[in-house]
Amino acid sequence: MGEDKREIKDITDLPGVGPTTAQKLMEAGYTTLEAIAAATPQEVSQATGIPILTAQKIVDAAREALNIDFKTAYDLKIESMNIKKITTGSRNLDELLGGGIETKTITELFGEFGSGKTQICHQLSVNVQLPEDKGGLEGKAVYIDTEGTFRWERIEQMARGVGLDPDEVMKNIYWIRAINSHHQIAIVDKLFTMVKNDNIKLVVVDSVTSHFRAEFPGRENLAMRQQLLNRHLHQLMRLADIFNVAVVITNQVMARPDVFYGDPTQAVGGHVLGHAPGVRVYLKKSRGNKRIARVVDAPHLPEGETVFAITEWGIRDPE
């Protein structure tokens, strides 16, 4: 008789995982069945030193235990009914996004400095805590800060703006400063345990590319940079999909020298970043406190743009 997959509740229940192997897996950030099932055998082997064939068996067993298999289109339709949305605070912006920021996907906000990327991330970290009938998910947020842009004072203002207790709101935002690209990747690996065991509904990475660009400059380092960035983005995609959370990443822009007409700016990160997010939103400055948002890539949304405002109390529609 084979081992009943329903008996596998923890990584220590997986066939071939004794105390030593379990310790290696946990030290590498693979602390849950979901984290192992979402990884490739190569990733597990490289991170732990476990032989590739053993890693293959462990990953296969984790996937079988979680019943990762083919689904019908009807199954996907039923699953889509579980997708939730977080209000941005601006009705205009919500309508552009089809109702708000979706769970089970990555939303990328890209634009130049001062275009509103970090402001929206702060607002979402507050709004995710609202009741569902007010556009929230009654959940907590994780804020991975790579550039030191997080401000608790701004959270305080925004919390007051939506009628929530600022101190209670701040207690429900887990902030961490990522010091380099490998630390950033390790943080996301750890989130597979955090998200499973806590009521986390939003993960923010602000910004997703800055460390990778700084640490791997030049064309000679491009392949390594893109490989690491690809792994990082796929972990975020798996996190969003497995746990039904919203993932929001910010990104910088650069000018394309080959564009002579129209807007020459594009998001950094190349094709790797271009394929990962489910929704890509380009933000631009306008007059005063107004900003322009344009959906540039989303399979379920039409391309379009709208105007929102950054006010004392947060993201709002312009007056």
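Backbone N, Cα and C define each Cβ position, glycine as well.
In the three-state DSSP reading, G114 (ATP binding site) counts as coil. The feature ATP binding site is assigned by Swiss-Prot to G111, E112, F113, G114, S115, G116, K117, T118.
As a natural variant entry, K5 to Q appears in Swiss-Prot alongside the note: In strain: TB1.
One natural variant named in Swiss-Prot is I58 to T, and its note says In strain: OH3. Listed in sequence order, L14, P15, G16, V17, T21, L25, I36, P41, V44, I50 are the same-chain residues six or more apart from I58 (variant position) with CB atoms under 8 A from its CB.
Natural sequence variation is annotated in Swiss-Prot for K201 to R, with the remark: In strain: OH2. All protein chains included, K201 (variant position) registers 23 other Cβ atoms within 10 Å of its own Cβ.
The natural variant A214 to V is recorded by Swiss-Prot, whose note states: In strain: OH3. In the shown protein chains, 11 other C-beta atoms lie within 10 A of the C-beta of A214 (variant position).
Using a 10 Å radius centred on the Cβ of S286 (variant position) and all shown protein chains, the other Cβ atoms total 14. S286 (variant position) carries neither a helix nor a strand DSSP state and counts as coil. For the natural variant S286 to G, the note given in Swiss-Prot is In strain: TB1.
Here Swiss-Prot describes N289 to D as a natural variant; the accompanying note says: In strain: OH3.
Here Swiss-Prot notes a natural variant, T306 to A, with the remark: In strain: TB6. DSSP gives T306 (variant position) a strand state. Within 10 Å of the C-beta of T306 (variant position) we count 19 further C-beta atoms, all protein chains included.
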Can you list the residues of the same chain, besides G111, E112, F113, G114, S115, G116, K117, T118, whose Cβ falls within 8 Å of the ATP site's Cβ centroid? Q119, L283, K285, R291
The most crowded of the binding-site residues G111, G114, G116, judged by neighbouring Cβ atoms within 10 Å of its own Cβ, is G116
Cα-nearest neighbour of G111 (ATP binding site) within the listed variant positions, A214, S286, N289, T306: S286
For the recorded positions listed here (S115, T118, N289), which one has the lowest count of neighbouring CB atoms within 10 Å of its own CB? N289
What is the total of other Cβ atoms whose distance to the Cβ of E112 (ATP binding site) is within 10 Å? 14
Looking at the binding-site residues E112, S115, K117, T118, whose Cα is closest in space to that of S286 (variant position)? S115
